[in-house]
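*Asks:* Got these off Swiss-Prot a minute ago, pasting:
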BINDING   D65, W92, T93, F94, R103  substrate binding site
DOMAIN    17-116  domain 'CBM39'
DOMAIN    188-495  domain 'GH16'
MUTAGEN   L24 to A  Decreased binding affinity to curdlan to less than 40% of the wild-type
MUTAGEN   R33 to A  Decreased binding affinity to curdlan to less than 70% of the wild-type
MUTAGEN   D38 to A  No effect in binding affinity to curdlan compared to the wild-type
MUTAGEN   S63 to A  Decreased binding affinity to curdlan to less than 90% of the wild-type
MUTAGEN   R77 to A  Decreased binding affinity to curdlan to less than 60% of the wild-type
Amino acid sequence: MYKTCVWVLLFKIVLCYEAPPATLEAIHPKGLRVSVPDEGFSLFAFHGKLNEEMEGLEAGHWSRDITKPKNGRWIFRDRNAALKIGDKIYFWTFVIKDGLGYRQDNGEWTVEGFVDEAGNPVNTEGSEITPGVEFTSTSLNPESPQSIPNQPPDNLPAKPPSEGYPCELSLSTVSVPGFVCKGQLLFEDQFNIPIHRGKIWVPEVKFPGEPDFPFNVYLSDNAEVNDGKLIIKPATLESKYGEDFVRQSLDLSERCTGTVGTAQCLREASGPLILPPIITAKISTRHQFAFKYGRVEIRAKMPKGDWLYPEILLEPRDNIYGVRNYASGILKIASVKGNAEFSKKLYAGPIMTGSDPYRSFYLKENIGYESWNNDFHNYTLEWRPDGITLLVDGESYGEIKPGEGFYNVANSYKVEAAPQWLKGTIMAPFDELFYVSIGLNVAGIREFSEDISNKPWKNSATKAMLKFWDARSQWFPTWDEDSALQVDYVKVFAI
């Protein structure tokens, strides 16, 4: 079985320790016992539901942290559980070993018999079963990974180090159970194995849409790992599907990661409304890792080529404040447009609406001596409960402070979502869980302003995508091997 290991969470990819599978026992006449052998743990946690599947890593009907072993085992005991033959328990467990956490995920166990307090199989009348009769006490879903390293459960109260915490607790929180230590590495991927094997990233398969409406479709084939780097390349739709395919239809529904039945998964060309003529890719940690507050470091080489721009983002996992027009915000970690005339301008920061002037109100710029896409650079975004700091190669170039809240300025610009942010903290909408996403976009109706002299389309025009495609003899020659977005590593630290 392939296993993963991390500092704090799921995501430093090396072979490592595997949490022991739990043994579940139905006690006669009443009760449930769950245990694992003591292998030097400092904590054991059990979370489960009776006859109801778990929703991810929820607490469950049973939610207990055990801090001491007994007779060589860590034991959870519910003396009031009234179980019967055929009942099914869905569960996950968690252990801490040598300061790192490990989970047994997606556990399923069906009551097939009972034991007494000593663990001897008994019948429903309470008499001991004759030795030799088979008795099954534990079962796992074989299709699911059994052990995924992570950090200790976050439903534990904050305790000082003297009461069991080995560190100063962080302001950061994460999407999987765990206390977080200040400065601790939460996530790391150095892209040493294919994306699908790590099972950390989800490649998007869909047509991106509002509010930016880029002129590309995301397909998984255009993201690959090569020589320790993530490579995302642009390619024409015709290179994959044939000449003039932009005037056909493309149905991604069977593997679409967007909303099936919408334009995210199915497009049909009609007159001047052609299909997005470029294929790119986007990957995200949406299903595996999200966090609130931390420092993101990404070493990347930006793409060269007209009308290309990278999307290196933090995106909201739950869209608490709304879905449309970035109502729940996005954080640009770094972006550089691929056109030569823009390649010395690095920009990043928070975006909270789809259109200017407020869209770019908080974006910060760093004008380089040379083009940012000539080489790899270290791009950093530090996200705190009181603001955001942007750095490149260790040098700060931007600071964003919310003041009394982002609402005040947004409301003066008549941003529709602004009143929703009053429900949160002064950092709203940036006070919820966000995940990491990395992608490549082409053109669209927001990133390139109308005053660019050689731009072949108007953002507001119905024929915008067609005009872009018809001008390919102008921009396509600027694309080559350097037009790929290359990422060396991604790291997320607690603050």
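Start at 1 and count along the chain as shown; that gives each residue its number.
Cβ atoms are placed via backbone N, Cα and C, with glycine included.
None of the listed substitutions appears in this model.
Would you situate these features in the structure and describe their surroundings?
*Replies:* A simple way to gauge crowding: the CB of R103 (substrate binding site) has 26 other CB atoms within 10 angstroms, across all the protein chains here.
The domain 'CBM39' (17-116): residue composition by secondary structure is 0 helix, 56 strand, 44 coil, according to DSSP.
Residue environment of L24 (mutagenesis position) contains 25 other Cβ atoms, counted within 10 Å of its Cβ in all protein chains.
The Cβ of D38 (mutagenesis position) has 17 other Cβ atoms within 10 Å, all protein chains considered.
Within 10 Å of the C-beta of R77 (mutagenesis position) we count 17 further C-beta atoms, all protein chains included.
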*Asks:* Between S63 (mutagenesis position) and T93 (substrate binding site), how many Å separate their Cα atoms?
*Replies:* 10
*Asks:* For a quick check of packing: other C-beta atoms within 10 Å of the C-beta of S63 (mutagenesis position), how many?
*Replies:* 16
*Asks:* Give me the CA-CA distance between T93 (substrate binding site) and L24 (mutagenesis position), in Å, as a whole number.
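*Replies:* About 11 Å separate the Cα atoms of these two residues.
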*Asks:* Measure from the Cβ of T93 (substrate binding site) and count the other Cβ atoms within 10 Å, all protein chains considered.
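*Replies:* The answer is 25.
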*Asks:* Ten-angstrom check, please: count other Cβ atoms within 10 Å of the Cβ of W92 (substrate binding site), all chains counted.
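*Replies:* Its Cβ shell of radius 10 Å holds 23 other Cβ atoms.
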*Asks:* What Cα-Cα separation, expressed in whole Å, is found between D38 (mutagenesis position) and L24 (mutagenesis position)?
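*Replies:* Taking the Cα atoms only, D38 (mutagenesis position) lies 15 Å from L24 (mutagenesis position).
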*Asks:* Looking only at R33, D65, F94, which of these recorded positions has the biggest number of Cβ atoms within 10 Å around its Cβ?
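*Replies:* In terms of Cβ crowding, the pick is F94.
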